[in-house]
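Undergrad: One structure, as structure tokens, below. Some questions next.
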Amino acid sequence: MQDDLLMDKSKTQPQPQQQQRQQQQPQPESSVSEAPSTPLSSETPKPEENSAVPALSPAAAPPAPNGPDKMQMESPLLPGLSFHQPPQQPPPPQEPAAPGASLSPSFGSTWSTGTTNAVEDSFFQGITPVNGTMLFQNFPHHVNPVFGGTFSPQIGLAQTQHHQQPPPPAPAPQPAQPAQPPQAQPPQQRRSPASPSQAPYAQRSAAAAYGHQPIMTSKPSSSSAVAAAAAAAAASSASSSWNTHQSVNAAWSAPSNPWGGLQAGRDPRRAVGVGVGVGVGVPSPLNPISPLKKPFSSNVIAPPKFPRAAPLTSKSWMEDNAFRTDNGNNLLPFQDRSRPYDTFNLHSLENSLMDMIRTDHEPLKGKHYPPSGPPMSFADIMWRNHFAGRMGINFHHPGTDNIMALNNAFLDDSHGDQALSSGLSSPTRCQNGERVERYSRKVFVGGLPPDIDEDEITASFRRFGPLVVDWPHKAESKSYFPPKGYAFLLFQEESSVQALIDACLEEDGKLYLCVSSPTIKDKPVQIRPWNLSDSDFVMDGSQPLDPRKTIFVGGVPRPLRAVELAMIMDRLYGGVCYAGIDTDPELKYPKGAGRVAFSNQQSYIAAISARFVQLQHNDIDKRVEVKPYVLDDQMCDECQGTRCGGKFAPFFCANVTCLQYYCEYCWASIHSRAGREFHKPLVKEGGDRPRHVPFRWS
């Protein structure tokens, strides 16, 4: 078949006679099988230029003819390794190739010399195409499948045009025109068996973009039969070639194909071919003209996207618990937990906030309250409205913090894990333009030099803001020196405490600052601020808080936090659902007492029966007193106010046989019985009377 093309170059035969002659001519089986995989160039290079082709692509090289003119052939697997003659050499005269001889460029149009130059020269803006082709902005130019197209627009494009064009008369012999090499006609393409139908605009866009004139035949049905036979014979050859894609892994990263081996382990959806010579079979979700438009679908089964040198590992690149749907994490909102995580897909802020609010309002187990207070449920709000003020528990937070968890989740560094973090490096939060206090304005300073006085202490800390130095029994002692080497700094502004914390050095979870005295220079002293978030801790938020199951713990060391008190009591008696540290309503510093609420009566009775508890935690080891917490606004449990005129009951019997509030009349009546005459009533003393702190809802 190739000898006929070369020996009949001087004389032109009619097109129908060429097709009839090709159908009658017997072809060896090897020639037919090599036909689809050996596309012919539209130009005939010189003999010395074709010498490198068999060495680099031996599988695609046909038997070399004996004539001086040889047809250039390229490998179907490596479109990037196309060997075409330099553009400076004038090509010899061409003739229209027969449909049986002009084979399809298979997966890309870069196999022909003219089309390859069009890709290389016209893909980048500002460079004039060498071959005279022109790119239209309004038509997608599917030059190579990696630039946004699929295989269907290229395979069988010319053959589709043959069926739509009426058969013209036999072409007359035309003289060769060596002066017009840019108008070289590409080889005729034949339809791929894998793509029986073509997109309606594929041929229009390709023809308009490149201005190539299809090679028309007088017998399209005959050419279709030849094309179908050749394509069917090439099925086994093409499939065997793609099955050996692992062996040509190095060829994808050849100099003519610098982008082929890039990101082999990534998601093929992210692989966007941006370089010339990218390997065939790498799809791209972006259109070269309009990146927002995805390419049209195709029936072609693409070859493997990227050859991998090693098998993929089964472990995901994200943690498995990131996609849980039990609301146990805040990484992805509920709407996005069913699909893989995509860093380029920014979900809406509204969904994120609603998801965090829903997660924060779920029952808290072993979590701290944020510094402005816990995210309150409806039952929690009801309990605090009725009992929190009577119990003297100070909640230093506006109510809006409980409704919107934005500040708590984004600005609170220790939210959700405050039991393990000190929260000393957290900045002061702001809400609605108003600063929200995070620390008490009263700061403990320990390890002072023995010869330092009040004025020297004030001078050492005045740079952080206005303050007053105080220590226990200062007014009675009339001394200018702290008696036990420690003092309290009372700052006027909470921001001064934050500045002091920022200036300290942290070691083993403790803060230190160097202070000088007349005899000691730069002595490290311990700075111990009180974080307001350490005042309350919820062990089990699913249980209601019952003030009649709450105990009072006296003599609590001031460094002890609510979480530590809850852990100690839960370890001893179990059933702890809440623990709180009593703080001063003005300075919000611990007063040395705490309260623990239990979820069951057994734990409550066990705690009050012990009377004393040994608190041990880190450096703390102290024996404290435990007794029932007495409320002063309870009605008599015996008469319900009928005998006392509706007054509150002043007495509470802490004996396990009673555990009730009594008015004076009922107390005398009940405890006059045998076995109860030794019960002692508990009375709310004036000094221990709780203060009613109204909620700050705004």
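Glycine is treated like the rest: Cβ placed from N, Cα and C.
According to Swiss-Prot, the protein carries these features:
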MUTAGEN   Leu349 to Ala  Abolishes nuclear export; when associated with A-353
MUTAGEN   Leu353 to Ala  Abolishes nuclear export; when associated with A-349
MUTAGEN   Arg441 to Ala  Does not impair RNA binding
DOMAIN    441-532  domain 'RRM 1'
MUTAGEN   Phe444 to Tyr  Does not impair RNA binding
MUTAGEN   Phe444 to Ala or Asn  Abolishes RNA binding
MUTAGEN   Gly446 to Ala  Does not impair RNA binding
MUTAGEN   Phe488 to Ala  Reduced RNA binding
DOMAIN    549-631  domain 'RRM 2'
Undergrad: Whole-number Å distance between the CA of Phe444 (mutagenesis position) and the CA of Phe488 (mutagenesis position)?
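TA: About 5 Å separate the Cα atoms of these two residues.
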Undergrad: What number of additional C-beta atoms lies within 10 angstroms of the C-beta atom of Phe488 (mutagenesis position)?
TA: 19
Undergrad: Averaged over the domain 'RRM 1' (441-532), what pLDDT does the prediction give?
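TA: Mean model confidence (pLDDT) across the domain 'RRM 1' (441-532) is 91.
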Undergrad: From the Cα of Phe488 (mutagenesis position) across to the Cα of Arg441 (mutagenesis position), what is the distance in angstrom?
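TA: Between the alpha carbons of Arg441 (mutagenesis position) and Phe488 (mutagenesis position) there are 10 Å.
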Undergrad: Would you count the other CB atoms within 10 A of the CB of Arg441 (mutagenesis position), including those on all shown protein chains?
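TA: Result for Arg441 (mutagenesis position): 23 neighbouring Cβ atoms inside 10 Å.
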Undergrad: By the DSSP assignment reduced to helix, strand and coil, which category contains Arg441 (mutagenesis position)?
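TA: The three-state answer is coil.
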Undergrad: Just the number: how many Å between the Cα atoms of Phe488 (mutagenesis position) and Gly446 (mutagenesis position)?
TA: 9
Undergrad: Near Gly446 (mutagenesis position), which residues of its chain come within a Cβ-Cβ distance under 8 Å, counting only those 6 or more away in sequence?
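TA: The list for Gly446 (mutagenesis position) reads Gly485, Tyr486, Val525, Gln526, Arg528, given in order along the sequence.
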Undergrad: For the domain 'RRM 2' (549-631), how many residues does DSSP put in helix, in strand and in coil?
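TA: Split into helix, strand and coil, the domain 'RRM 2' (549-631) gives 22 helix, 37 strand, 24 coil.
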Undergrad: For Phe444 (mutagenesis position), list the number of other Cβ atoms lying within 10 Å of its Cβ atom.
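TA: Total other Cβ atoms inside 10 Å, all chains included: 18.
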